[in-house]
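These features come from Swiss-Prot:
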BINDING   Thr51, Thr53, Asn76, Ile78, Gly179, Leu181, Val183, Pro205, Ser206, Leu208  chitin binding site
DOMAIN    42-86  domain 'LysM 1'
DOMAIN    115-160  domain 'LysM 2'
DOMAIN    172-216  domain 'LysM 3'
MUTAGEN   Thr51 to Arg  Results in improper protein folding but does not abolish chitin-binding
MUTAGEN   Asn76 to Lys  Results in improper protein folding but does not abolish chitin-binding
MUTAGEN   Thr124 to Arg  Impairs the binding of chitohexaose
MUTAGEN   Asp150 to Lys  Impairs the binding of chitohexaose
MUTAGEN   Leu181 to Arg  Does not abolish chitin-binding and stiil suppresses chitin-triggered immunity of the tomato cells
MUTAGEN   Ser206 to Lys  Does not abolish chitin-binding and stiil suppresses chitin-triggered immunity of the tomato cells
Amino acid sequence: MQSMILFAAALMGAAVNGFVLPRTDDPDCETKATDCGSTSNIKYTVVKGDTLTSIAKKFKSGICNIVSVNKLANPNLIELGATLIIPENCSNPDNKSCVSTPAEPTETCVPGLPGSYTIVSGDTLTNISQDFNITLDSLIAANTQIENPDAIDVGQIITVPVCPSSQCEAVGTYNIVAGDLFVDLAATYHTTIGQIKALNNNVNPSKLKVGQQIILPQDCKNVTTAVA
């Protein structure tokens with residue numbers, strides 16, 4: 001799932017300088033009006049660090065306009081070295097129609113593990129609760145030592161509420177392959193992004209490399225005991 005395929009999870013990331021190819025007589029680059037109001041397209045070669053957000057901003061385009069023109073299957077993934085057609089200078093850019101908004105968590109505990117999480121740069125309790133698929137209130141309730149939920153420190157260890165009578169069927173090592181994202185691994189192996197992050201605190205999810213080894217919990221669930 002991810003080598004030098006860029007992590008654009010949440011479609012966020014720093015913009016970097018890429019390669020802009022001049023307009024040609026290629027039919028894909030011909031001057032024509034688009035849904036976003038652009039009358040010109042350019043070819044752009046994706047470089048390390050690019051995201052659709054940064055590219056759209058660079059050329060005053062729309063994330064979903066780029067997705068549409070290039071028929072991209074997943075707006076969260078763009079391949080290093082790929083050539084994209086970019087409708088530039090959009091008067092009505094579309095940055096929402098192709099981006100799904102995750103549902104608010106309703107669970108109050110995490111099945112299996114872990115019981116704690118170490119804060120890293122950029123974390124907020126809101127984002128952490130979403131990564132673990134639990135409500136913000138349940139995370140705050142499990143950490144009464146935190147006086148201000150909006151003020152957490154890098155390196156601080158917080159409690160993650162774990163469901164009683166729950167387990168992960170396996171916790172083992174996994175080697176990253178091309179295209180891997182924590183969000184996809186979580187869905188495939190029935191765990192959460194937060195659980196993967198907690199067990200790989202020194203791993204940057206946006207800089208995964210092919211062959212990199214991570215710890216991966218699998219099939220995390222509540223366990224029901226049959227009544228005789």
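The backbone N, Cα and C atoms fix where each Cβ goes, glycine too.
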Report summary line: The recorded positions listed are Leu181, Val183, Ser206; by CA-CA distance, the one closest to Thr51 (mutagenesis position) is Ser206
Report summary line: Cβ atoms other than its own within 10 Å of the Cβ of Thr124 (mutagenesis position), all chains, total 13
**Report entry** Site of maximum Cβ density within 10 Å, from recorded positions Leu181, Val183
**Finding:** Leu181
Report summary line: Neighbour count check, CB within 10 A, over mutagenesis positions Thr51, Asn76, Ser206; minimum at Ser206
Requested in this report: Filter the recorded positions Asn76, Gly179, Leu181, Val183, Ser206 down to the ones within 10 angstroms of Thr124 (mutagenesis position), Cα to Cα, kept in sequence order.
Outcome: none
Query - Asn76 (mutagenesis position) and Ser206 (mutagenesis position), distance between Cα atoms, whole Å - result: 11
Report task. Give the distance between the Cα atoms of Leu181 (mutagenesis position) and Asn76 (mutagenesis position), rounded to the nearest whole Å. Result -> 9
**Report entry** Pairwise Cα distance for Gly179 (chitin binding site)/Asn76 (mutagenesis position) [Å, integer]
**Finding:** 10
Report summary line: Neighbouring CB atoms within 10 angstroms of the CB of Gly179 (chitin binding site), all protein chains considered, total 16
Requested in this report: Averaged across the domain 'LysM 1' (42-86), what pLDDT does the model get? Just tell me the whole number, please.
Outcome: 89
Report task. Report the DSSP secondary-structure composition of the domain 'LysM 1' (42-86) as helix, strand and coil residue counts. Result -> 15 helix, 11 strand, 19 coil
Requested in this report: Return the residues near Asp150 (mutagenesis position), defined as same-chain residues 6+ apart in sequence whose C-beta is under 8 angstroms from its C-beta, sorted by sequence, else 'none'.
Outcome: Thr124, Leu125
Report summary line: Quick note, Asn76 (mutagenesis position) and Val183 (chitin binding site): C-alpha atoms separated, nearest Å, by 10
Requested in this report: For the domain 'LysM 3' (172-216), jot down how many residues DSSP puts in helix, in strand and in coil.
Outcome: 17 helix, 8 strand, 20 coil
